[in-house]
Amino acid sequence: MYIKQVIIQGFRSYRDQTIVDPFSSKHNVIVGRNGSGKSNFFYAIQFVLSDEFSHLRPEQRLALLHEGTGPRVISAFVEIIFDNSDNRLPIDKEEVSLRRVIGAKKDQYFLDKKMVTKNDVMNLLESAGFSRSNPYYIVKQGKINQMATAPDSQRLKLLREVAGTRVYDERKEESISLMKETEGKREKINELLKYIEERLHTLEEEKEELAQYQKWDKMRRALEYTIYNQELNETRAKLDELSAKRETSGEKSRQLRDAQQDARDKMEDIERQVRELKTKISAMKEEKEQLSAERQEQIKQRTKLELKAKDLQDELAGNSEQRKRLLKERQKLLEKIEEKQKELAETEPKFNSVKEKEERGIARLAQATQERTDLYAKQGRGSQFTSKEERDKWIKKELKSLDQAINDKKRQIAAIHKDLEDTEANKEKNLEQYNKLDQDLNEVKARVEELDRKYYEVKNKKDELQSERNYLWREENAEQQALAAKREDLEKKQQLLRAATGKAILNGIDSINKVLDHFRRKGINQHVQNGYHGIVMNNFECEPAFYTCVEVTAGNRLFYHIVDSDEVSTKILMEFNKMNLPGEVTFLPLNKLDVRDTAYPETNDAIPMISKLRYNPRFDKAFKHVFGKTLICRSMEVSTQLARAFTMDCITLEGDQVSHRGALTGGYYDTRKSRLELQKDVRKAEEELGELEAKLNENLRRNIERINNEIDQLMNQMQQIETQQRKFKASRDSILSEMKMLKEKRQQSEKTFMPKQRSLQSLEASLHAMESTRESLKAELGTDLLSQLSLEDQKRVDALNDEIRQLQQENRQLLNERIKLEGIITRVETYLNENLRKRLDQVEQELNELRETEGGTVLTATTSELEAINKRVKDTMARSEDLDNSIDKTEAGIKELQKSMERWKNMEKEHMDAINHDTKELEKMTNRQGMLLKKKEECMKKIRELGSLPQEAFEKYQTLSLKQLFRKLEQCNTELKKYSHVNKKALDQFVNFSEQKEKLIKRQEELDRGYKSIMELMNVLELRKYEAIQLTFKQVSKNFSEVFQKLVPGGKATLVMKKGDVEGSQSQDEGEGSGESERGSGSQSSVPSVDQFTGVGIRVSFTGKQGEMREMQQLSGGQKSLVALALIFAIQKCDPAPFYLFDEIDQALDAQHRKAVSDMIMELAVHAQFITTTFRPELLESADKFYGVKFRNKVSHIDVITAEMAKDFVEDDTTHG
């Protein structure tokens, strides 16, 4: 073992971490200037290994910290790494590190980076061969000089330390302390023995009276024992009887509680049924109200439809009569029109003939009148014009005017002809258009009738679907109410579960669900969602009989959360904390649970709890972790036996536990608050709620949605049909309007036709007159201008006058006749057009309208709708009647349930009264049992107070009755009163003091033996100390002589043990001969004392001659240092260490002696490591490795250097300063 490496940081001049290159296992030399830090390096090693730095005050610790430029060092450490390949240290490692760390307020040791105590370190070093009694494996600078100048007594002290006499001294001090303590105890015992002897003498005198007293007292105690024993047996019998009664009462109470719980369960079940039935009644009543409202609405619709149908039927019936009447009227109108037309046909030819004659007469009259006018004009022109030429000029002018007027007349006549022709053509065209529109009107009417029929069909279908939807709505409402009732029931069960569970746990479960919902909404951490499996309680099932024991076993572990891995739980917890959610959660990560298969006992009295649980094998680890080491046992006795035998937790079905550690827990467990039962109820309610919601969503809501879609489609169809109806009705109205307009046009054209014809006739007559005047003027042109008419012209005038008179008379007759006929025609035509034909048009229109109504579309649709509404009313009434029946039946059922509830309430009350009665009885029995137990304790106490009794006392009075016993007891008490003055405890005190005397005598003997042993031990210790000093002196003296001869060839040295005699004079013994002298002196005294030694002297000769032997004070300084070195080497050879540290031991030696010391170190380095410092080259010759210490900026540094650099360093230390 040797120092392999040293690491220093912050210690004295070593500020930065300094890792010294590994040392050689032989001789290592450190060189450096004065003050560079060599000695500090040695101090660092001594700081870790030596006792010198063991108890440091804060200011001393601060003094060891580095002080220099830069920030202050607040802590320092020194670490020594030992090569332990030889296993000298009792640690199974080739390298062992020992570090000491100090600061202003700390001082710690670390062994292989583990904190240890100072004592542990010192013990470890002592086990490796580092002796506390020989600290000279580290020789500091100046130590050689100190030893060279030390007095003899100091060397004796050194020899005693090397010999290890300190241990003997410590043990001697302990022995002296024990001896003093023993002496004190001996004195106390002597005093007690003296007092006891005096007391025993006094008690001896009181014994005689006490004997009589004891005789009667013995009898009294025997009697009292018998009395108390009889009372005790009687009390025990009563207690046994009470225990049996209590057990019976307890069993009965359990049965009553079970019956009461059954009654409560039945009552809860009945209450639930009543709630469900009331909810059902409420739903049915609500449905009935809805049905009533629907029925009222349906009745209103039916009434409207019935009135409408009646109106339509009446209208159809009326239309039929009206049609007959209209047809009859039409026929009469046609007959009258035909009659009038016939009359008109008969009158019109006459009228036309008269008119034609009249027109001819008028034309002839006009012509004759014009001709006469022309003749008169001709006669008048004779006086009018003066000449023929003037006349002709005027005639030409008149002719020109007449020609222009005639042309105008002709144009007018042509225009009227054209107008009449156009009127006739328009009439034909109008008739064609009218017929075409009439055909279109019939088509439109047919299309409207078809659309009406289709509209009513769609409407009826829509009404049927609405009725079906109303029914489904009622069903949905009923289901919703049932759903609400289920939700309320679920909330109550969840509330009960919450009440039976801690708030923090429930908050934790809610918070975990929020975290998972957050992951689902965000669509993240899918593996976390898949890796979470809920709480333990939701993942297994078992029989209800095991609920209590399972729940008691698991406790709050029922609410632990099962996850696939610790990663899943970490993710959940990170989000849990991030969202700052409340609650307490505990995870069971399946990948981290370490469960082993358990060997269960094979017995019929117990079964493994886990075998009664049903769960997914995937979660086997979690359930084995919670329930795997628990047995369900038949009874507490079995539980206790198995728990002790198999180191397993055991539990009964009632929940009484026996831990494998020995603890027993149990008592009454309220099964009504079973969390497993509550969880089962919650789960069942959730499933039922889910089924109702699924039914509601899958059936009713889907059907309602389907019907809504169909109704929407039908509404769209109805809107489309209505749009088409409006379109075709608008087209029909347009056609009718257009037909009316055409008819009016035709009538208007007929009205203007006759006036135009008369105007044409008038124009033609006027044209003839103008043409006649023109012919007359033309004939007069060129004739002679006469003042009188010619005879022929005069005759013509007379003839014309006669003709004119005749024509005027005829014309008047014709005019009268024409006016008469025209009046007839006008009256007939007016009657025809304004009355008959107009009425005929009205009749035709009414007949057309009747034909539209007579199609029966509206009536058919109304009748169909009325039948549908009647069916719905009937269905509604039937459903309402069914609801009434159901309500009656349900109310009857509620009454029956209420009666049953009353019965169960009475039964529960009876059970409760019985339980209360049993409880009171039990309390009475408990009180009585308490009193009996108290009496029992009193009897037992009194029996104990009687003290020890002879054997006869247990049997002597057993046959006596209590009366006899009390009589004898009274007699005893009377006799005992005579000895009331006697010291009752005299005998006891005598016996007690006698026993104490014996014990004290034994204790005195033991102390005497102990005192003698201590004296012997002290003599042995003194002898061993003497022998150790003698042996050590011999070894050191021998080694000193040998080492000195090697250091000083031819020289001689010896150690001298100096003694002091009784008279104060001194003697001395040298080296080897001292042993016999001491043994001789030992024969005169039983134990030789080391106190006779006063010092260790040194006698040396550097020439080897006996006569030149000198004392230390006679030597020079170098010789003293050499002798001191020889003494140190001698001590080290006597008690070798694994390594040595020498700081400038060759300082005062000359070159020759330094060489001898170097050779000595080389010899010793074969078996031990040396680390030395020097300023001389001789020590370098025996070294294996060299180190240089430099000091820069108040900081020391140590590095490996070569031998040449080391020599250069010691020869001229300024080179590497």
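Cβ coordinates come from backbone N, Cα and C, glycine included.
Here the structure is a predicted model, which means the values were calculated and not measured.
As written in Swiss-Prot, here are the features:
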BINDING   Gly32, Arg33, Asn34, Gly35, Ser36, Gly37, Lys38, Ser39  ATP binding site
MUTAGEN   Lys105 to Gln  No effect on sister chromatid cohesion, nor on cohesin complex assembly; when associated with Q-106
MUTAGEN   Lys105 to Ala  20% loss of sister chromatid cohesion, no effect on cohesin complex assembly; when associated with A-106
MUTAGEN   Lys105 to Arg  Stabilizes interaction with PDS5A and WAPL; when associated with R-106
MUTAGEN   Lys106 to Gln  No effect on sister chromatid cohesion, nor on cohesin complex assembly; when associated with Q-105
MUTAGEN   Lys106 to Arg  Stabilizes interaction with PDS5A and WAPL; when associated with R-105
MUTAGEN   Lys106 to Ala  20% loss of sister chromatid cohesion, no effect on cohesin complex assembly; when associated with A-105
DOMAIN    530-642  domain 'SMC hinge'
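A map of Swiss-Prot features onto the structure.
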residue : record               : Cβ neighbours (10 Å)
Gly32   : ATP binding site     : 25
Arg33   : ATP binding site     : 17
Asn34   : ATP binding site     : 11
Gly35   : ATP binding site     : 13
Ser36   : ATP binding site     : 23
Gly37   : ATP binding site     : 25
Lys38   : ATP binding site     : 27
Ser39   : ATP binding site     : 22
Lys105  : mutagenesis position : 9
Lys106  : mutagenesis position : 9
In whole Å, how far is Lys106 (mutagenesis position) from Gly35 (ATP binding site) when you measure between their Cα atoms?
28
Roughly how many Å separate the Cα of Gly32 (ATP binding site) from that of Lys105 (mutagenesis position), to the nearest whole number?
33
Spatial separation of Lys106 (mutagenesis position) from Ser39 (ATP binding site) - C-alpha basis, Å
24
Please report the Cα separation of Lys106 (mutagenesis position) and Lys38 (ATP binding site) in Å, rounded to an integer.
26
Where DSSP helix means H, G or I and strand means E or B, what are the helix, strand and coil counts for the domain 'SMC hinge' (530-642)?
57 helix, 21 strand, 35 coil
Extra residues within 8 Å (Cβ to Cβ centroid of Gly32, Arg33, Asn34, Gly35, Ser36, Gly37, Lys38, Ser39), ATP:
Asn40, Val1189, Phe1191, Ser1196
If H, G and I count as helix, E and B as strand, and all else as coil, what does DSSP give for Ser39 (ATP binding site)?
helix
Return only the integer: C-alpha distance in Å from Arg33 (ATP binding site) to Lys105 (mutagenesis position).
34
